[in-house]
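Trainee: A single structure is presented below for examination.
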Amino acid sequence: MSGKLTVITGPMYSGKTTELLSFVEIYKLGKKKVAVFKPKIDSRYHSTMIVSHSGNGVEAHVIERPEEMRKYIEEDTRGVFIDEVQFFNPSLFEVVKDLLDRGIDVFCAGLDLTHKQNPFETTALLLSLADTVIKKKAVCHRCGEYNATLTLKVAGGEEEIDVGGQEKYIAVCRDCYNTLKKRV
């Protein structure tokens with residue numbers, strides 16, 4: 001039986017990692033073997049753990065290239081969990097397809113859009129393959145409504161790949177994005 005791909009996406013501060021961690025917990029409670037991964041580039045909260053903004057976390061294999069996952073996935077692995085997929089190169093798509101064909105469920109969390117509203121290529125590829133998409137929203141940093149679907153960069157230059165937290169990025173709704181973008 002083929003595995004299923006679930007992609008959790010949305011802006012920063014929308015609870016993507018928290019949702020991913022809840023699926024890890026469900027698999028562990030079900031006594032299913034899991035493998036958890038994060039990109040080496042993301043060491044904001046911890047170097048070897050996936051940690052949510054709320055502080056919850058789980059140990060993870062830290063890798064640079066998606067192909068490195070294969071050495072950590074054992075014959076009896078039932079679930080693979082990957083955080084911050086936007087930071088991986090597009091070869092993650094082929095690795096995930098292989099895992100699904102092997103009957104392993106895969107859960108991915110990551111940003112869908114850059115702060116310039118351009119799609120992250122790796123996330124877009126995974127969304128095209130997904131059996132289930134969970135599109136998260138956040139509370140808009142400016143108006144306070146629970147309608148934020150975009151991430152706005154407020155400090156640190158224009159680079160689209162620039163790891164950071166609240167010191168660089170805020171979640172905003174489209175109206176507030178357009179208003180604030182004129183000022184930034």
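Every residue gets a Cβ built from N, Cα and C, even glycine.
As listed in Swiss-Prot for this protein:
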type     : residues                                                                                  : note
ACT_SITE : GLU84                                                                                     : active site, proton acceptor
BINDING  : GLY10, PRO11, MET12, TYR13, SER14, GLY15, LYS16, THR17, HIS53, ASP83, GLU84, VAL85, GLN86 : ATP binding site
BINDING  : HIS115, ILE161, ASP162, VAL163, GLY164, TYR169                                            : substrate binding site
BINDING  : CYS140, CYS143, CYS173, CYS176                                                            : Zn(2+) binding site
MUTAGEN  : HIS53 to Ala                                                                              : Reduced affinity for ATP
MUTAGEN  : GLY55 to Trp                                                                              : Reduced affinity for ATP
MUTAGEN  : LEU129 to Trp                                                                             : Reduced affinity for thymidine
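Could you give the neighbours, burial and distances for every feature on this list?
Mentor: The Cβ of SER14 (ATP binding site) has LYS136, LYS137, ALA138, ALA148, ALA171 as same-chain neighbours under 8 Å, each 6 or more residues away in sequence.
Following the DSSP three-state reduction, the secondary structure of TYR169 (substrate binding site) is strand.
Taking Cβ-Cβ distances under 8 Å and a sequence gap of 6 or more within the same chain, the neighbours of CYS173 (Zn(2+) binding site) are CYS140, ARG142, CYS143, GLU145, ASN147, ALA148, THR149, LEU150.
Summarising the environment of LEU129 (mutagenesis position), the number of other Cβ atoms within 10 Å of its Cβ, over all protein chains shown, is 14.
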Trainee: Give me the sequence-ordered set of same-chain residues, not including CYS140, CYS143, CYS173, CYS176, with a C-beta within 8 angstroms of the centroid of the Zn(2+) site's C-beta atoms.
Mentor: HIS141, ARG142, GLY144, GLU145, ASN147, ALA148, VAL172, ARG174, ASP175, TYR177
Trainee: Within 10 Å of HIS115 (substrate binding site) (Cα to Cα), which of the recorded positions GLY10, LYS16, LEU129, CYS176 do you find?
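Mentor: Among GLY10, LYS16, LEU129, CYS176, not one has a Cα sitting within 10 Å of that of HIS115 (substrate binding site).
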Trainee: Can you grab the distance from MET12 (ATP binding site) over to CYS176 (Zn(2+) binding site)? Cα atoms, rounded to a whole Å.
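Mentor: Per the Cα atoms, MET12 (ATP binding site) and CYS176 (Zn(2+) binding site) stand 15 Å apart.
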Trainee: May I ask for the distance between GLN86 (ATP binding site) and LEU129 (mutagenesis position), taken between their Cα atoms and rounded to an integer number of Å?
Mentor: 15
